[in-house]
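Take a look at the structure set out below.
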Amino acid sequence: TVCNLRRCQLSCRSLGLLGKCIGVKCECVKH
């Protein structure tokens, strides 16, 4: 599967984090 950046950012934003694609993985990182 490919990382969907927009969906990744949305799900991370709800945690107060920044969404980033690392390879095929969605990573939530601090701003």
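Any Cβ shown, glycine's included, is placed from N, Cα and C.
Every residue here is the original one, so none of the noted swaps is modelled.
In the three-state DSSP scheme, T1 (mutagenesis position) is classed as coil. Every protein chain shown contributes to the tally, and the Cβ of T1 (mutagenesis position) ends up with 5 other Cβ atoms within 10 Å. For T1 to A, Swiss-Prot lists a mutagenesis experiment annotated as follows: 50-fold and 3-fold increase in potency of inhibition of KCa2.2/KCNN2 and KCa2.3/KCNN3, respectively.
Here the residue is the original one, but Swiss-Prot notes a mutagenesis experiment at this spot, V2 to F: 50-fold and 6-fold increase in potency of inhibition of KCa2.2/KCNN2 and KCa2.3/KCNN3, respectively.
One mutagenesis experiment named in Swiss-Prot is R7 to M, and its note says 35-fold and 2-fold increase in potency of inhibition of KCa2.2/KCNN2 and KCa2.3/KCNN3, respectively. Non-local neighbourhood of R7 (mutagenesis position): C26, each in the same chain, at least six residues away, with C-beta under 8 Å from its C-beta.
For V24 to D, Swiss-Prot lists a mutagenesis experiment annotated as follows: No change in potency of inhibition of KCa2.2/KCNN2 and KCa2.3/KCNN3. Remark: V24 (mutagenesis position) has T1, V2, C3 as non-local neighbours, by Cβ distance under 8 Å and separation of at least 6 in sequence. V24 (mutagenesis position) falls within neither a helix nor a strand when secondary structure is assigned with DSSP, and so counts as coil.
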